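Notes to accompany the following structure.
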Amino acid sequence: MNGRGFLIYNGGEKMKQKMIIYDTPAGPYPARVRIALAEKNMLSSVQFVRINLWKGEHKKPEFLAKNYSGTVPVLELDDGTLIAECTAITEYIDALDGTPTLTGKTPLEKGVIHMMNKRAELELLDPVSVYFHHATPGLGPEVELYQNKEWGLRQRDKALHGMHYFDTVLRERPYVAGDSFSMADITVIAGLIFAAIVKLQVPEECEALRAWYKRMQQRPSVKKLLEIRSKSS
């Protein structure tokens, strides 16, 4: 649809909902929501407001009033409702058209997707993030007020173990949570994007993971995201 908004379904009745997303275009966590929006053909309908993490804008009172955790992305609806956390935002946008494609349709699909999505966070994406913030310059000394290099390096090793785990998974099936692309795939993609930023290479022996990621990079939603990252970096 044209304009800044989506047609959503409320008891079978179509309603228009305007949305703002606060993020940073090059961010791996915002990448999760941007890929999901592209998969749902909603990317061009959202108003994006850039938050400069390197200047610490996510720690300022005006942003903390929107998200106590001080993280991006954050979704703001036209009634003032604020939704933070990538999984929650993805759940919301996936259900807007009444036909969820990323978070599962059946209880079984939902359970497996959420399990694998959480594993992608715990075993790959979040450890890479900790490595970035603690064992590299991160966002710079004005933002990174406390660093524990030893902890960061341990999390780097955890991320590498996570890559081996997902390689094992992808030797058995085409996608992270089964036979179709889902939110769990998006989270692994974000983890590998972040790994590339911090120059943490996928091990050569993880052939299935490497082949899967090469295939995912050809997916239109991921291609679009990588173009956005390239222009904003």
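Glycine residues also receive a Cβ, built from the backbone N, Cα and C atoms like all the rest.
What Swiss-Prot lists as glutathione binding site is Tyr29, His58, Val72, Glu85, Cys86, His133. In the three-state DSSP assignment, the secondary structure recorded for Tyr29 (glutathione binding site) is helix. Listed in sequence order, Asp23, Thr71, Val72, Pro73, Cys86, Leu125, Ser129, Ala190 are the same-chain residues at least 6 apart in sequence whose CB falls under 8 Å from the CB of Tyr29 (glutathione binding site).
Positions annotated as domain 'GST N-terminal' by Swiss-Prot: 17-101.
Taken from Swiss-Prot, the feature domain 'GST C-terminal' applies to 106-233.
One mutagenesis experiment named in Swiss-Prot is Gly27 to Ala, and its note says Reduced enzyme activity. Cβ neighbour count for Gly27 (mutagenesis position) (all protein chains, 10 Å cutoff from its Cβ): 22.
Gly27 to Cys, Phe or Ser appears in Swiss-Prot as a published mutagenesis result, with the remark: Loss of enzyme activity.
Annotation note: Ser129 (mutagenesis position) sits in a helical segment as assigned by DSSP. According to Swiss-Prot, the mutagenesis experiment Ser129 to Ala carries the annotation: Reduced enzyme activity.
When other Cβ atoms within 10 Å of the Cβ of His133 (mutagenesis position) are tallied across all protein chains shown, the result is 19. The mutagenesis experiment His133 to Ala is recorded by Swiss-Prot, whose note states: Loss of enzyme activity.
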Query raised in the report: Which chain-mates of His58 (glutathione binding site) that are at least 6 residues away have a CB under 8 A from its CB, listed by sequence?
Result: Ile51, Gly70, Thr71, Val72
Report task. Have a look around Ser129 (mutagenesis position) and count the other CB atoms within 10 A of its CB, chains all included. Result -> 21
Report task. Can you grab the distance from His133 (mutagenesis position) over to Gly27 (mutagenesis position)? Cα atoms, rounded to a whole Å. Result -> 13
Report task. Could you state the whole-number distance in Å separating the C-alpha atoms of Glu85 (glutathione binding site) and Gly27 (mutagenesis position)? Result -> 14
